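What Swiss-Prot notes for the published mutagenesis of Val38 to Ala is this: No effect on BCL2-binding; when associated with A-39. One mutagenesis experiment catalogued in Swiss-Prot, Val46 to Ala, is accompanied by this note: No effect on BCL2-binding; when associated with A-45. Swiss-Prot gives this note for the published mutagenesis Thr51 to Ala: Reduced BCL2-binding; when associated with A-50. Looking at Swiss-Prot, the entry for mutagenesis of Asp58 to Ala says: Reduced BCL2-binding and reduced pro-apoptotic activity; when associated with A-57. No effect on mitochondrial localization; when associated with A-57.
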Amino acid sequence: METVQELIPLAKEMMAQKRKGKMVKLYVLGSVLALFGVVLGLMETVCSPFTAARRLRDQEAAVAELQAALERQALQKQALQEKGKQQDTVLGGRALSNRQHAS
C-alpha cells in the first residue's frame with residue numbers, strides 16, 4: 001500500500017464485509033497510531049539539535065564548575081601548607097633559642 005488512494009478502496013471493501021467491522025476499527029486505530037508516531041518522530045528530529053546543544057552547554061558548565069572547585073581546593077591546601085611551614089619555623093626558632101640559653 002504505497003499511496004493513500006489504495007487505502008480508500010480497501011476500507012470500502014472491508015466495510016462491505018459486515019462481520020469484520022471490528023477489523024476496520026482496528027485498522028483505523030493502527031493507522032492513527034502510526035500517524036501519531038510519524039508526527040512525533042518528525043518533531044523529535046526537528047527539535048533534537050536544540051536539546052543536544054542545551055545538554056552540551058550544561059555539561060560544559062558542570063565541567064567548568066568542577067574545575068573551579070578543584071582550583072579553590074588546591075589554593076586552600078596550599079594556604080594551609082604555607083601556614084604550617086610558618087608555624088614550624090616559629091617553633092623551630094624558639095627551640096634553638098632555648099638551647100642557646102640553657103648551655
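In case you wondered, yes, glycine gets a Cβ from its N, Cα and C as well.
Original residues only.
Cβ neighbour count for Thr51 (mutagenesis position): 10 (other Cβ atoms within 10 Å of its Cβ, all protein chains included). Note: Asp58 (mutagenesis position) has no non-local neighbours, i.e. no same-chain residues 6+ apart with C-beta under 8 A of its own C-beta.
Following the DSSP three-state reduction, the secondary structure of Thr51 (mutagenesis position) is helix. Here the Cα atom of Val46 (mutagenesis position) is found 12 Å from that of Val38 (mutagenesis position). Around the Cβ of Val46 (mutagenesis position), the number of neighbouring Cβ atoms within 10 Å comes to 9. DSSP classifies Val38 (mutagenesis position) as helix under the three-state reduction. The two recorded residues Val38 (mutagenesis position) and Thr51 (mutagenesis position) have their Cα atoms spaced 19 Å from each other. Using a 10 Å radius centred on the Cβ of Val38 (mutagenesis position) and all shown protein chains, the other Cβ atoms total 10.
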